[in-house]
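Contents: one structure, followed by commentary.
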Amino acid sequence: MAKKRESPKLIKIKDAIKLINQQVSLIGIVLEQREPKQCRNNDWICTLRIIDDTYPSPGLTVNVFSKTLEQLPQIKNHDDMILFTRIKMQTFDSGERVNAACSRWVSSFALFEGVDFVCYQCSTNFHEEEALYKSAMDDLRKVFAGCSQVIKAMQSISYRTKPCSEVFSFLREIKIGKRFDLVCRILHADEDTSAVFVWDGTDAPPASILAKRSEEDKAFSSLSVHTLLSRDVLLSFPTVGTILRVHLSSHLFYRVKPGDWVKLYHLLCEVDRGSWVIKVTSSTKVHHLAQDDRLVEKIMRIYDKRLSSKLGHISFWCFPSPPGLTETDDNCAPFVTLMDIITFPKVTCKYRCIVRVVAAYPWQVEDFCSDENRRHHQVLLTLEDSTATLEAFLCNKDAEYFWGLGFQDTETLRKKRNWLLGIRESSNFVAPRNPPWIECCILSYYTNKADPWNTRLYRIFGTRLLH
């Protein structure tokens, strides 16, 4: 009969640091997790700092080794506990300091969360009976129960690469060509994790549109998030706040998943076809944050306060509303964002929103009418707010009401179109356009009853341009 494997005896960190070159087993609260690195032998290492009631400061540094990135500890929350077995205590810095090594051959670990200490990750060689350690975890939790704010403060400091030197920007503060650091939520990651979509609840500033006149006759090509992802994916996204795409090397996003909060360091913003594009630099880094990190909580407080406001679905950049540029027939309907419209659960509905008109197709006002008698008017306008772009038709009576004139006066119509799209009258060459914000009413409808969602379209109605 095989001899039953004995479970290792737990010791406290204060005692462990005295047992140099010996293997120990212990439980601690994770205070810090540093960015993983690849070793020369192609293994991976990440460094954790843990504490217990006997060694709350500065804590014990544990270097965890694994064959792959995915096998490294992936801390989910503040106050999560980690159980290490058979880690080796060792000295460094000429014997002045002590740390521990969690070998992938001999040592093992397990991570626990919640009041019931549910194990959510363990190394492949972890074979201990979890129940044997829950009493020790419960005792440790009770010791720190009244010190959670202190632990959070210590964790907030330890997540900094240089204490008191980090300054994070909101998306509403980005500028062309200026490097910045961002705290954001990952909403979606491509299958190969080469690109992610990020959000922080704020509105990126409207980007100037730079296009040659020869290009204006082409249909507008947008890089808006809704053109890159399916509607099913968009349904899980917030409908307020700008969502931007970030391209990163797959090794930087090796364990990023939707719902994660991260710090992105050393990003760079550019504008492509009127849309913001976030690019990485040679020094870009990704650091994970716990859901209850103070920075995350601050962002969500700001976002929740915005949603509670009647004007929360209006872009920050046109707040409170563009006065006197247009008038609408439905002044009682609440304002919505374009993402609200795109993800609305019904195919047909009426909406009121504040947008910019960033493109018109066809471009020449002489082509707005499709017949010689100039009775049938149709133009496709590309609308934009801080959340998305949306193409909406402006047709016939709705168009005549919108422009406030008949279609015979092409010169006046051209001036109104130029003002609406932010075109400078005197410019014949490449010039940036910055269209004004206008209030408008939009109707969603379908053209095929048998396939309503795939034939869903939009048109502007009940809106009059006053300029």
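Including glycine, each Cβ sits where the backbone N, Cα and C put it.
GLU35 to Phe appears in Swiss-Prot as a mutagenesis experiment; the accompanying note says: Reduces POT1A function in positive regulation of telomere length; reduces binding affinity for CTC1; has no effect on binding affinity for STN1. There are 13 other CB atoms within 10 A of the CB of GLU35 (mutagenesis position), with all protein chains counted.
Other Cβ atoms within 10 Å of the Cβ of PHE65 (mutagenesis position) number 18 in total over all chains. Swiss-Prot documents PHE65 to Ala as a published mutagenesis change and attaches the note Almost abolishes POT1A function in positive regulation of telomere length; abolishes telomeric DNA binding.
Quoted from Swiss-Prot for the published mutagenesis LEU132 to Asp: Has no effect on POT1A function in positive regulation of telomere length; has no effect on binding affinity for CTC1.
One mutagenesis experiment catalogued in Swiss-Prot, SER221 to Ala, is accompanied by this note: Reduces POT1A function in positive regulation of telomere length; reduces binding affinity for CTC1; has no effect on binding affinity for STN1.
According to Swiss-Prot, the experimentally introduced change GLU297 to Phe is described as follows: Has minor effect on POT1A function in positive regulation of telomere length, reduces binding affinity for CTC1; has no effect on binding affinity for STN1. For GLU297 (mutagenesis position), the count of additional Cβ atoms within 10 Å of its Cβ stands at 12 [all protein chains shown].
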Integer Å distance between the CA atoms belonging to PHE65 (mutagenesis position) and GLU35 (mutagenesis position): 13
Integer Å distance between the CA atoms belonging to PHE65 (mutagenesis position) and GLU297 (mutagenesis position): 32
